[in-house]
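Okay, structure first, notes after.
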Amino acid sequence: STPAITLENPDIKYPLRLIDKEVVNHDTRRFRFALPSPEHILGLPVGQHIYLSARIDGNLVIRPYTPVSSDDDKGFVDLVIKVYFKDTHPKFPAGGKMSQYLESMKIGDTIEFRGPNGLLVYQGKGKFAIRPDKKSSPVIKTVKSVGMIAGGTGITPMLQVIRAIMKDPDDHTVCHLLFANQTEKDILLRPELEELRNEHSARFKLWYTVDRAPEAWDYSQGFVNEEMIRDHLPPPEEEPLVLMCGPPPMIQYACLPNLERVGHPKERCFAF
């Protein structure tokens with residue numbers, strides 16, 4: 001029998017209950033929300049995200065998240081969230097509204113989920129359906145390799161796609177991930193990524209760059225640049241799809257111009 005889908009209608013908000021909260025590190029948490037029954041799945045195609053909405057200080061706040069669980073998981077959905085605490089980022093003294101709200105939630109509290117949302121769906125075996133915009137029908141792109149550039153929390157949609165590819169032994173798509181963070185301790189989901197790399201080294205290539213590198217650091221330092229793209233993403237000759245997710249300035253100033261210099265045409269670049 002097909003499992004019941006939680007997100008039946010993308011226009012309806014579904015309240016889900018917090019059932020577990022795990023401290024991953026100083027500012028990262030894993031939140032587990034119960035689906036309506038133990039037999040339910042979330043119903044989120046690979047490549048799509050959900051929106052959380054909550055009334056915070058009298059205002060409706062809505063933020064996109066990509067779960068780290070999948071439709072293989074019944075009865076729950078997991079989100080890994082970086083909490084932006086107030087008074088820790090000079091530019092954002094108030095911190096992150098939604099992440100601090102999640103941090104303040106108690107077991108048994110509910111929050112509203114809505115989705116699926118997004119312009120890309122991974123259909124398996126190298127096949128991506130991408131809508132140029134909300135009104136268009138999807139264009140199918142089939143590739144042998146995928147380049148991925150993620151910044152900070154932008155890793156979550158990449159992990160979702162990587163996991164979908166790696167879990168199918170008949171999917172021979174090769175993923176090359178370049179993952180940028182401020183410091184080594186900011187690397188979100190590092191254990192999960194390294195486990196995947198160790199299990200699937202032929203199909204999953206992983207490279208980090210950090211703004212501030214520790215003394216003995218085996219990877220790159222600094223912003224994403226042309227050299228990193230040349231060295232750690234598939235070559236343009238393979239006609240890969242290049243996926244990006246991260247802060248808008250990273251995509252606009254670090255990714256797109258350098259991808260173009262290396263020879264990756266805009267038509268094959270997609271930003272989540």
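Any Cβ shown, glycine's included, is placed from N, Cα and C.
Original residues fill every noted site, and no substitution is shown.
A quick note: this is a predicted structure, and the numbers were derived from the prediction, not measured.
Per Swiss-Prot, the feature FAD binding site maps to R63, P64, Y65, V80, K82, Y84, K97, M98, S99, T156. A 10 Å cutoff on Cβ-Cβ distances gives K82 (FAD binding site) a total of 17 other Cβ atoms nearby, all chains included.
Secondary structure of the domain 'FAD-binding FR-type' (11-123), assigned with DSSP and counted as helix (H, G, I), strand (E, B) and coil, comes to 8 helix, 56 strand, 49 coil. The feature domain 'FAD-binding FR-type' is assigned by Swiss-Prot to 11-123, with sequence analysis given as support.
For the mutagenesis experiment H49 to E, the note given by Swiss-Prot reads: Increase and decrease in Km values for Fe(II)-[cytochrome b5 and NADH respectively. Residues near H49 (mutagenesis position) in space but far in sequence (CB under 8 A, at least 6 apart, same chain), listed by position: P64, Y65, T66, G115, P116, N117, G118, P157, F272.
While the structure shown retains the original residue, Swiss-Prot records the mutagenesis experiment H49 to A with this note: Similar properties to wild-type.
Among the mutagenesis results in Swiss-Prot, H49 to K has the note: Decrease and increase in Km values for Fe(II)-[cytochrome b5 and NADH respectively. The residue drawn here is the original one.
Mutagenesis annotation in Swiss-Prot: H49 to Y, described as Similar properties to wild-type; the structure shown retains the original residue.
Here the residue is the original one, while Swiss-Prot reports the published mutagenesis R63 to A or Q with the comment Increased Km values for NADH and increased dissociation constant for NAD(+). Within 10 Å of the C-beta of R63 (mutagenesis position) we count 17 further C-beta atoms, all protein chains included.
Under its mutagenesis annotations, Swiss-Prot gives R63 to K the following note: Km values for NADH and Fe(II)-[cytochrome b5 similar to that of wild-type.
According to Swiss-Prot, the experimentally introduced change Y65 to A or F is described as follows: Protein destabilized, release of FAD accelerated, and kcat values decreased. Cβ-based neighbour count (10 Å, all protein chains) for Y65 (mutagenesis position) stands at 22.
Under its mutagenesis entries, Swiss-Prot includes T66 to V with the note: 10% of wild-type kcat values.
Listed in Swiss-Prot is the mutagenesis experiment T66 to A, annotated as follows: Similar properties to wild-type.
One entry in Swiss-Prot concerns the mutagenesis experiment K97 to R. Its note says: Little effect on absorption or CD spectra.
Within the same chain, residues at least 6 positions away in sequence whose Cβ sits under 8 Å from that of K97 (mutagenesis position) are I56, D57, V61. Among the mutagenesis entries in Swiss-Prot is K97 to A, noted as: Little effect on absorption or CD spectra.
Experimental mutagenesis at this site is recorded by Swiss-Prot as S99 to A or V, annotated: Increased Km values for NADH and increased dissociation constant for NAD(+). In sequence order, I81, K82, V83, Y84 are the residues of the chain that are 6 or more apart from S99 (mutagenesis position) and have a CB within less than 8 Å of its CB.
The mutagenesis experiment S99 to T is recorded by Swiss-Prot, whose note states: Km values for NADH and Fe(II)-[cytochrome b5 similar to that of wild-type.
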